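Undergrad: Dropping the structure in here first, questions after.
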Amino acid sequence: MVSEIKTLVTFFGGTGDLAKRKLYPSVFNLYKKGYLQKHFAIVGTARQALNDDEFKQLVRDSIKDFTDDQAQAEAFIEHFSYRAHDVTDAASYAVLKEAIEEAADKFDIDGNRIFYMSVAPRFFGTIAKYLKSEGLLADTGYNRLMIEKPFGTSYDTAAELQNDLENAFDDNQLFRIDHYLGKEMVQNIAALRFGNPIFDAAWNKDYIKNVQVTLSEVLGVEERAGYYDTAGALLDMIQNHTMQIVGWLAMEKPESFTDKDIRAAKNAAFNALKIYDEAEVNKYFVRAQYGAGDSADFKPYLEELDVPADSKNNTFIAGELQFDLPRWEGVPFYVRSGKRLAAKQTRVDIVFKAGTFNFGSEQEAQEAVLSIIIDPKGAIELKLNAKSVEDAFNTRTIDLGWTVSDEDKKNTPEPYERMIHDTMNGDGSNFADWNGVSIAWKFVDAISAVYTADKAPLETYKSGSMGPEASDKLLAANGDAWVFKG
């Protein structure tokens, strides 16, 4: 039985690309499923001068591919309104406040306000300040703030932003969005581990040799050089998405599956993450930049549009994380992410130690591997040892697997739908809290400092490969190898 959610959501950046492609279709899916019925309202706001009818047409266009029921779509759109608004002008918040109160009265919503900031990060603190000072927060129910990444560009800027936000909101009212945490297969990590004693009992240093997290992209920088050349793979992918996935893998079993206990378990792991000095950065991390490929379409990074000719930016990062925890003593967590690689893939590979039993044959048992493939297909694969078909008692590897069915894909919420729904329910388990964000920044800042000072080699790798040779050597130093070859 679906329970109706009473809420009022204000989308800052309400005419933007993200709102049109992801946010409004996600809210519409919640409406179709019955979570939103009569008592909800959406207020869009941006600098663009639109009236309500023009804004409703924008919403209509954004959801047209998600329904054949025009009457249902029109009933949904009636819950939308719009006000043009300058987020830096305190006086203009009176206009927005009026729109919010009108919508609350019209749809009988008492409190329960969500503010979604799909705007440039430099406006986050300003908006939060004026939401409080100009009286836009509800006196009853809840007030929650959804924040798109990036949350700062360093620990210092993130801490400054956190301080600004906490002048208006408590940390438990802040929902920092990392859409990777909304992906079904990321959430499957916990179910697979804790729901199966066979894995839960072996999720430690006694059985696991190493853990690998890969986020590879086939595209280059495309038209994002202005942003990407200042961020690189380290800030764009490692600091947020990768670290949050690692949190699910490294944490202890939570006391319960509530957001409070899940965050506490993740934080205990993050707090045990070793922060590297300069020598350790060079030992445990590799940075690289893509060069040319076999195709003429594959330009080197330095020849891409708007990329400075002398750029030292990293388009590929590989590294080893270490946790000072009894569970993970001596177990490396390898991470890598890069552009212009051989295949698009987001995956986790858990490599188990090889068996030591002597079968009396020349063939040694291989390392078993549990793989969780997050993108582009959802799948779980298990590589095990079994007897070969030969007469001698030799072993061979066999593959077991499961792939998300088309029916399951159809019924799986998109990440933004899931995260908006979780925020409406006050469930923060799939959002990063300040402790997790701050530790990730401290870890990454130590690496960034070495790279900014140009005190680490900048490798080059061939476009269409899986990265530089140094990435393979990083693992080979421990007797390991990347599971995913591209």
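Cβ atoms here come from the backbone N, Cα and C positions, even for glycine.
These numbers come from a predicted model, not from an experiment.
This is the feature table in Swiss-Prot:
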type	residues	note
ACT_SITE	HIS241	active site, proton acceptor
BINDING	GLY13, GLY14, THR15, GLY16, ASP17, LEU18, ALA19, LYS20, ARG47, ASP86, VAL87, LYS149	NADP(+) binding site
BINDING	HIS179, LYS183, GLU217, ASP236, LYS339, LYS344	substrate binding site
MUTAGEN	THR15 to Ser	Decreases catalytic efficiency toward glucose 6-phosphate (with NAD)
MUTAGEN	LYS22 to Gln	Strongly decreases catalytic efficiency toward glucose 6-phosphate
MUTAGEN	PRO150 to Gly or Val	Strongly decreases catalytic efficiency toward glucose 6-phosphate
MUTAGEN	ASP178 to Asn	Strongly decreases catalytic efficiency toward glucose 6-phosphate
Undergrad: Using DSSP, would you call the residue listed as 'active site, proton acceptor' helix, strand or coil?
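TA: DSSP assigns the residue listed as 'active site, proton acceptor' to helix.
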Undergrad: Say you check the Cα of LYS22 (mutagenesis position) against those of the binding-site residues ARG47, HIS179, GLU217, ASP236; which is nearest?
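TA: Sorting the binding-site residues by distance from LYS22 (mutagenesis position), the top entry is HIS179.
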Undergrad: Mind checking which of ASP17, GLU217 has the fewest other CB atoms within 10 A of its CB? They're the binding-site residues.
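TA: Lowest Cβ count within 10 Å among the binding-site residues (ASP17, GLU217) is ASP17.
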Undergrad: Of all the recorded positions here, GLY13, PRO150, which one's CB has the most other CB atoms within 10 A?
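TA: Buried the deepest by this measure is GLY13.
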Undergrad: With ASP178 (mutagenesis position) as the reference Cα, tell me which of the recorded positions GLY13, ALA19, ASP236, HIS241, LYS339 is the closest one.
TA: HIS241
Undergrad: Can you tell me how far the Cα of PRO150 (mutagenesis position) sits from the Cα of GLU217 (substrate binding site), in Å?
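TA: That separation, Cα to Cα, works out to 19 Å.
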Undergrad: State the count of C-beta atoms found within 10 angstroms of the C-beta of ASP236 (substrate binding site), not counting that atom itself.
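TA: Neighbour count, Cβ to Cβ under the 10 Å cut-off: 23.
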Undergrad: What Cα-Cα separation, expressed in whole Å, is found between LYS344 (substrate binding site) and ASP17 (NADP(+) binding site)?
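TA: Cα-Cα distance, LYS344 (substrate binding site) to ASP17 (NADP(+) binding site): 23 Å.
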Undergrad: By CA-CA distance, flag whichever of THR15, ALA19, VAL87 among the recorded positions is nearest to LYS183 (substrate binding site).
TA: ALA19
Undergrad: Taking only the binding-site residues HIS179, GLU217, LYS339, which one has a CA atom nearest to the CA atom of VAL87 (NADP(+) binding site)?
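TA: Closest by Cα: HIS179.
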Undergrad: In Å, rounded, how far does the Cα of ASP236 (substrate binding site) sit from the Cα of ARG47 (NADP(+) binding site)?
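TA: Counting only the Cα atoms, the answer is 27 Å.
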Undergrad: Nearest by CA distance to GLY13 (NADP(+) binding site): which of the recorded positions is it, out of GLU217, HIS241, LYS339?
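TA: So, spelling it out, the nearest of the recorded positions is HIS241.
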Undergrad: For LYS339 (substrate binding site), write down the residues of its own chain that are at least 6 apart in sequence and whose Cβ falls under 8 Å from its Cβ; none is a fine answer.
TA: GLU217, LEU219, GLY220, VAL221, ALA233, TYR290, THR315, PHE316
